[in-house]
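**Q** Could you have a look at this structure, given as structure tokens, before my questions?
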Amino acid sequence: MNNFFQGYNLLFQHSLFASYMDWFHAFNCSLLLGVLVFVTLLFGYLIFSTFYFKSKKIEYQFGELLCSIFPTIILLMQMVPSLSLLYYYGLMNLDSNLTVKVTGHQWYWSYEYSDIPGLEFDSYMKSLDQLNLGEPRLLEVDNRCVIPCDTNIRFCITSADVIHAWALNSLSVKLDAMSGILSTFSYSFPMVGVFYGQCSEICGANHSFMPIALEVTLLDNFKSWCFGTME
């Protein structure tokens, strides 16, 4: 049943935490469908028994017991995976191997690798005449944020002006960037690739032209990119 609901997602999830969240969403949808069927059958039984046994006095002790136990079981089935997800997310935030500071501006992003002195740059959307073959319109940038795969990365999100939101839907990442506040989260990316997102908070006239491009690569390629960028 979970596979049925997973087929109707908007995007495939490309991180471990996002995959767990995707499974938990499908699991809850399956539970809700089961509850809907159960309640429908229960109401049908009650309506039928009311007309069929209306001349008799009946106590619905079994029905009362069932209506007490069934919701408890449903809540327990939701609680166990929910607590597991919270525990897993807490473990991700305990330690990190690399820190990336992300600053939102009107209307571009700045990236600073705090553990690598001198590695910082701005990231602007590419115009139509700058796009290469195969690059997505309104999503590609001149400088991607490059990070190594299978490494716990701490992101520190803030803003230099108005409220922004650093969001990557296919990774289940969305964090508000607010001036004077440093929001942090840790994440690990097991899959190599380029993932695109956009600012998800209306921040002015060019809000729609503030894309995010995150490139996840192998550790050796990341080291080569760092040396090449700082030269």
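Using the three backbone atoms N, Cα and C, a Cβ is placed for every residue, glycine included.
Original residues fill every noted site, and no substitution is shown.
From a predicted model like this one, the values you see are computed outputs, not experimental measurements.
Annotations for this protein, taken from Swiss-Prot, read as follows:
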- HIS164, CYS199, CYS203, MET210: Cu cation A1 binding site (BINDING)
- CYS199, GLU201, CYS203, HIS207: Cu cation A2 binding site (BINDING)
- GLU201: Mg(2+) binding site (BINDING)
- LEU16 to Met: In strain: PB826 (VARIANT)
- MET21 to Thr: In strain: ED3092 and ED3101 (VARIANT)
- GLN61 to Leu: In strain: BW287 (VARIANT)
- VAL141 to Ala: In strain: JU403 (VARIANT)
- ASP142 to His: In strain: EG4207A (VARIANT)
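What does the local environment look like for each feature on the list?
**A** When Cβ atoms from all protein chains are considered, those within 10 Å of CYS199 (Cu cation A1 binding site) total 25, not counting its own. Secondary structure from DSSP puts CYS199 (Cu cation A1 binding site) in a beta strand.
Listed in sequence order, the residues of the same chain lying 6 or more apart from GLU201 (Cu cation A2 binding site) and placing their CB within less than 8 Å of its CB are ILE163, HIS164, ALA165, ASP176, ALA177, HIS207.
Secondary structure from DSSP puts LEU16 (variant position) in a helix.
Secondary structure from DSSP puts MET21 (variant position) in a helix. For MET21 (variant position), the count of additional Cβ atoms within 10 Å of its Cβ stands at 15 [all protein chains shown].
There are 8 other Cβ atoms within 10 Å of the Cβ belonging to GLN61 (variant position).
Around VAL141 (variant position), the C-beta neighbours below 8 angstroms that are at least 6 residues distant in the chain are TRP109, SER123, TYR124, MET125, LYS126, PRO211, ILE212, ALA213. DSSP assigns VAL141 (variant position) to a strand in the three-state reduction.
The Cβ of ASP142 (variant position) lies under 8 Å from the Cβ of SER123, TYR124, MET125, LYS126, GLN130, each on the same chain and at least six residues away in sequence.
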**Q** Compared by Cα position, which of the variant positions LEU16, MET21, GLN61 is the closest one to CYS203 (Cu cation A1 binding site)?
**A** MET21
**Q** I need the CA-to-CA distance for GLN61 (variant position) versus LEU16 (variant position), whole Å please.
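**A** Just about 46 Å between their Cα atoms.
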**Q** When DSSP states are folded down to helix, strand and coil, where does HIS164 (Cu cation A1 binding site) land?
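**A** Going by the DSSP assignment, HIS164 (Cu cation A1 binding site) falls within a strand, counted as strand.
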